[in-house]
Amino acid sequence: MKVKATKLRIKQRRKNKGLNISRLDIIRAEMDVVPSPGLPEKVNEKSKNIPLPEGINLLSSKEIIDLIQTHRHQLELYVTKFNPLTDFAGKIHAFRDQFKQLEENFEDLHEQKDKVQALLENCRILESKYVASWQDYHSEFSKKYGDIALKKKLEQNTKKLDEESSQLETTTRSIDSADDLDQFIKNYLDIRTQYHLRREKLATWDKQGNLKY
């Protein structure tokens, strides 16, 4: 069908001019048809000025048409070689615009990177302050509530109770009445009871070691 359509188109052209159909007419007519979607429109406009391949006159009209129909893509590539460089220039400009857009995007990313780095630096500063505060708190806590501090405090309280009981014993000479004696016994027993309880705690502590949490 394509062969017949091509020949009819050529006959119509030559009929108007009073000329015969030649194989070159077939090739030019075939090259003058609308190209495939991937080929620019300028290929069709400039095809009449495209030189024919060398040795094309050795082929018959049917062979030429079959060759064109079978290898149409190669024909389009051949035609493309003779197009002006405007298409390539347009592509170059398009690529240049794309690169320019990428450059702008990169600058935006660079600014965002600087902001993120600033935030990270602030986070590092906060982390350093937190670590310093935690170390101070831990040190203060250990001084007041650590095993060593608690044991030392217990030892001091035990020693203080022993001293209080010794001082209380010195007041026995000043006891004049039964009521004073009862009060003395009550106070003395209370102090000595607390003293022995704390001594027992210290002994247990020394035996079992530091407290386990």
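Just so it is clear, glycine is given a Cβ too, placed from its N, Cα and C backbone atoms.
In this structure the noted substitutions are not present, so the sites keep their original residues.
Note that the coordinates shown come from a computational prediction; the quantities given were computed from them, not determined experimentally.
Feature annotation from Swiss-Prot assigns domain 'VPS37 C-terminal' to 128-213; the stated evidence is sequence analysis.
Here the residue is the original one, but Swiss-Prot notes a mutagenesis experiment at this spot, Leu67 to Asp: Defective in ESCRT-I cargo sorting. With a 10 A radius on its CB, Leu67 (mutagenesis position) counts 17 other CB atoms from all the protein chains.
One entry in Swiss-Prot concerns the mutagenesis experiment Val79 to Asp. Its note says: Defective in ESCRT-I cargo sorting.
A 10 Å cutoff on Cβ-Cβ distances gives Phe88 (mutagenesis position) a total of 10 other Cβ atoms nearby, all chains included. Classification of Phe88 (mutagenesis position) by DSSP places it within a helix. Experimental mutagenesis is annotated in Swiss-Prot for Phe88 to Asp, with the remark: Defective in ESCRT-I cargo sorting; when associated with D-99.
Among the mutagenesis experiments that Swiss-Prot reports, Ile92 to Asp is described with the note: Defective in ESCRT-I cargo sorting; when associated with D-102. The Cβ neighbour count for Ile92 (mutagenesis position), using a 10 Å radius over every protein chain in view, is 11.
The Cβ of Phe95 (mutagenesis position) has 10 other Cβ atoms within 10 Å, all protein chains considered. Listed in Swiss-Prot is the mutagenesis experiment Phe95 to Asp, annotated as follows: Defective in ESCRT-I cargo sorting; when associated with D-99.
Quoted from Swiss-Prot, the note on the mutagenesis of Phe99 to Asp is: Defective in ESCRT-I cargo sorting; when associated with D-88. Secondary structure at Phe99 (mutagenesis position), taken from DSSP and collapsed to helix, strand or coil, is helix. Counting every protein chain shown, the Cβ of Phe99 (mutagenesis position) has 10 other Cβ atoms within 10 Å.
According to Swiss-Prot, the mutagenesis experiment Phe99 to Asp carries the annotation: Defective in ESCRT-I cargo sorting; when associated with D-95.
Swiss-Prot documents Leu102 to Asp as a published mutagenesis change and attaches the note Defective in ESCRT-I cargo sorting; when associated with D-92. Packing around Leu102 (mutagenesis position) is summarised by its Cβ count: 10 other Cβ atoms lie within 10 angstroms of its Cβ, all protein chains included.
Here Swiss-Prot describes Leu181 to Arg as a published mutagenesis experiment; the accompanying note says: Abolishes ESCRT-I complex assembly; class E phenotype (malformed late MVB); when associated with R-185. Secondary structure from DSSP puts Leu181 (mutagenesis position) in a helix.
Take the CB of Ile185 (mutagenesis position) and look out to 10 A: across all protein chains shown you find 11 other CB atoms. What Swiss-Prot notes for the published mutagenesis of Ile185 to Arg is this: Abolishes ESCRT-I complex assembly; class E phenotype (malformed late MVB); when associated with R-181.
In sequence order, Ile175 are the residues of the chain that are 6 or more apart from Leu181 (mutagenesis position) and have a CB within less than 8 Å of its CB. Ranked by CA distance from Phe88 (mutagenesis position), the mutagenesis positions Leu67, Phe95, Leu102 have Phe95 at the top as the closest. Each residue contributes its Cα atom, and for Leu102 (mutagenesis position) and Leu67 (mutagenesis position) those atoms are 45 Å apart. Between the CA atoms of Ile92 (mutagenesis position) and Ile185 (mutagenesis position) there is a gap of 110 Å, rounded to the nearest whole number.
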